[in-house]
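To keep things clear, I will list the structure first and then write my remarks on it.
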Amino acid sequence: MSNARRRFSTVTQINTEGLQAMGKGGGRMETVGEDGIPADYKGNRKFTTSLGHLALYKEDEGIGTQASFISGYTTPGPKERATSEHVKANLGVMLGVYLPTIQHILGVTMFIRLFWVVGMSGVAWTMALLAICCLSTLLTSISLSAVATNGVVESGGAYFIISRNLGAEFGSAVGILFYLANTVAASMYIVGGVEVILMYLWPEMAIGGADALHDTEMFGSLYNNLRLYGTVFLLIQALIVAMGVKFVQLLAPVSLMCVILAIAACIGGGIEKQITMEGMKVCAIDNHLLQSSIVTHPIHKNQTSWFNETVDFCNLCDKSLYLESVFCANVNNDEASAEDDVFCTHYTSKKMTCQLAFPGFNMKTLNDNMWPEYMEKSEVVPGVRGKETAEVVQDESSTFFMLMAIYFPAVTGIFTGTNMSGDLRDPQRSIPVGTIAATLTTSAIYYILAILFGGSITRSVLRDKFGRSIGNTMVVAALSWPHPAVVTVGAFLSTFGAALQCLCSAPRLLQSIAKDDVIPILAPFARVTKNNEPFLGLVLTVIIAECGILLGAVDKIAEVLDFFFLMCYAFVNLIAVLHSVLKSPNWRPRFKYFHWTLSLLGAALCFFIMFASSVPLACIACTATAVIYKYVEWKGAKKEWGDGMRGLALTTAQYSLLKVEDKDPHPKNWRPQVLILLTSQWSKEMIDRRAVSMLNLGAQLKAGRGLAIACAFLKGSVDSQKDKNRARDVKTTLVKDMSSVRLRGFAKTMFYNNHQINGTISGLYQSIGIGGLRPNTILLNWPNEKNPDELVLFAEEIIHGAANDNCLIVTKGITDFPEYSERLTGFIDIWWIVQDGGILMLIAYLLRQHKVWKGCTLRIFAVSEQDSTKSEDMKAGLQKYIYMLRIDAELFIVDLLDMEVSDEVVEKAAEVERKQKEREEMRRSKSGYLNDGFMEDNGKPRQVMMRHSDSARSFSPQPGAHTSINLDETETSFTESLFDDFYRSGTPNEDLEGAMKLNIHKMNTSVRLNRVIRENSPDSQLILLNLPSPPRNRLAFNNSYMTYLDVLTEDLPRVLFIGGSGREVITIDS
């Protein structure tokens, strides 16, 4: 075979839309398996082999296995999958999404409230009301389609979508609200069904008889009957649900068929009434509609239904002695009110007429019903109070937004398809098509019915919520054809089926939330029975549903129900907005007819409906969400679901960092950005209290609201898996310890070994942080002198910190520092030895802002050798300076007296010199010693520069020099000749004798200062001292520098050494 004809591969085109592989056999379609391989393929199912074809991409055996980029993608992880697998998911768009969603959306509210909404708002404003409600659900459906096609939707439906996209906190909060929405919806459906039974099917069942149903007060007999029978029906339906979900599923198609027939009967009735011009009649005095029971009372005392007597009814629409007694009985009584006179006058002066209640669809009626006529409670017509025992009056006041709140539950139910994702053959196609189609269909049905009612029923009858004028018959049922029972029975069955569905789905939703283990209090509800039924969840659902039933009225329950659904819908829209605006890499929805502005409009509409309907209830819903959010955050939501809130946080952080300029801040804006260096002994069996105490101190310094990073040094290598596992455990411990001391910040670990200490520390200081958010303050602990590793680390941390121009804070006696819960009183003493820009005072001030140190008093001891004649002037100048700094502190000037070198000092200095020589000899005798790099390359000690910036706080190094007080420059000064040798390093050209004298002088300073501090601060809670500039010569650091500091702090319990870089200038400016 020639090279030109030789083939090295075969290519198969994949139809991604149909999830089928197109073979070469004449267009034959091959079924594709779950892993993307044809189901009947019997060969090697691996894409790569250990030898040959893709050996280039085969990983070394020593390297941990990584996922191939062509491996299967699964979202979410295995632990997030449903516990039960369906044998076969074969439902399509129609049976799996479209019809169930329509069945859930269309309900009792459409039959018992839509006509009344039209009567109050008019056709035009009802169109606007429906537009707002339907548009909010349509936009939410679009957002839902985008989110649902951006991955696999598991059990939990809407809760799964929200929690996996907004995080555990928001997911739990909105999940609980969605659970409450389903539970309270069950209450509304049950109360609506009871209303249909008692008002329109069997009024004789009412306790107190049919007449008791006329008492429409909140705690009147009508609503008490609804509460009682609602509780009975709730228990019956709970028993049915406890028997299993299969029975509930059997009722769904029956309920849907009855609803469809009822809608068709309404439309048929509008047409039939227009053709025949026959229908039920009503009586009215002028335009005041009368209750039919009053009109029929003289002849049919106990009759409440008269469908077969429409012809004779108009004969009863005439004034009679009985009607006169109803309207004018109290006129002649002494207890007669002004209203009684008005009722009687209207009755006697106006004509009583018989009107056709259902003239059939016509433009005249439509025009008459076009504009709103909102009414207050007990009004018979707008602005006129009616006689409640005789006329048809309103049982509650109405406004546009109140009507919107009542009707909004009629458009909910769009998550039905999402909840059935596990039963769908192709969820990513079925959910968008089915949900949006169902939303558009139901919206069209509502518009058609609203126009039908507005054009087929007179205005006065439309306002008759309970059908009092037509023999307590449902208004929509009286319009229908061929028989009112089609609508009445259909309305009841729709409520019964919908309530069963809610009682079935709500406990399972609660179980999904509890199973995620983000709300500990819900843990018991994760358990199920042997038949996989969440019995405990059902019990809680019944209890909450009973609370909803106790509200009594459908309208009251609907107003509460809105907010649960609206919060859920708003967050689904926000998910889509969040992912789109942040351009998340994993945001690749298959649903293409989506734009984030639509989702933003949907979220805005949801919040608008909430706050327009009821500001108090909206605030309660938002507060409930916030409370659950903070509860989950407080309990520690340890789930990581790759949610969008993390993406939002990252984007916000990026934006903020870019706004912060990467340069030194103005002195007014300086605050400690703390890097806490920990060299503790990390062990699972032992807790090193030094690390916890360091974190405690770091938390107490966070009054400056700066950055905090805790870094633990570990001896090891990044190449060792054992060391990496240990580092991960240490970081976990560190995070827990930071949380326990309430230090909010970041934790990290750093490996080092004996040959990398210098580069490790230097690299850490140079690289840590990002942009303008970099640590400027290093907090480190005095090392354990018996641990050589800690000594070497400490030396490098100090030297490189100084070279990097960081503020250094060194703690001594860290285990004696107070814990978070302690409250100290006493003194915080600042021993001001060198001019440092005021960093000691700033650190002390920040510590005092914390509740641990708040009870302490600041004292400043300025050490000086000024003569007594100038001491008072210096004290006055310093007092003014402290006052202008706005720091409350007591100021003391300390004059050192005895300057003689004692024998003790000479002995200690000689000891330091002897140790120095021993270590030098040891260093020379060992090649490749750990600290070979302590010297410069030329073998000479590194020259040490003063760390205190000349521009910020300069002083003369010559003995006897004095600096002046200049308050305009916020300077304080005092004689520093005494400490020149102590607070600076020696020069490289000093001979041994000069070095010995220098050591004696430094040791003398340490001893003298220690005695003075112990004399003046014997009981201080904390002492702050200037940190002498460290030598860059490591041998000098280990041999003498640490010894001086040890002597300086001898017998002092808590000490902070603070060394400024000169940038931390505390100013008197505002």
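A Cβ is built for glycine as well, from the same backbone N, Cα and C atoms used for every other residue.
Here the residue is the original one, while Swiss-Prot reports the published mutagenesis Gly122 to Asp with the comment In nj90; defects in thermotaxis. Of all Cβ atoms in the shown protein chains, 21 besides its own fall within 10 Å of the Cβ of Gly122 (mutagenesis position). Secondary structure at Gly122 (mutagenesis position), taken from DSSP and collapsed to helix, strand or coil, is helix.
DSSP assigns Gly602 (mutagenesis position) to a helical segment in the three-state reduction. Annotation of the published mutagenesis Gly602 to Asp in Swiss-Prot: In nj94; defects in thermotaxis; the original residue is retained in the structure shown.
What Swiss-Prot says about the mutagenesis result for Gly769 to Glu is this: In nj100; defects in thermotaxis. Of all Cβ atoms in the protein chains displayed, 17 besides its own lie within 10 Å of the Cβ of Gly769 (mutagenesis position).
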> Taking the Cβ of Gly602 (mutagenesis position) as reference, which residues of that chain separated by at least 6 in sequence fall under 8 Å from it?
Replying inline: Leu135, Ser136, Leu139, Thr140, Ile142, Ser143, Tyr569, Ala570, Asn573
>> Roughly how many Å lie between the Cα atoms of Gly122 (mutagenesis position) and Gly769 (mutagenesis position), rounded to a whole value?
In response: 64
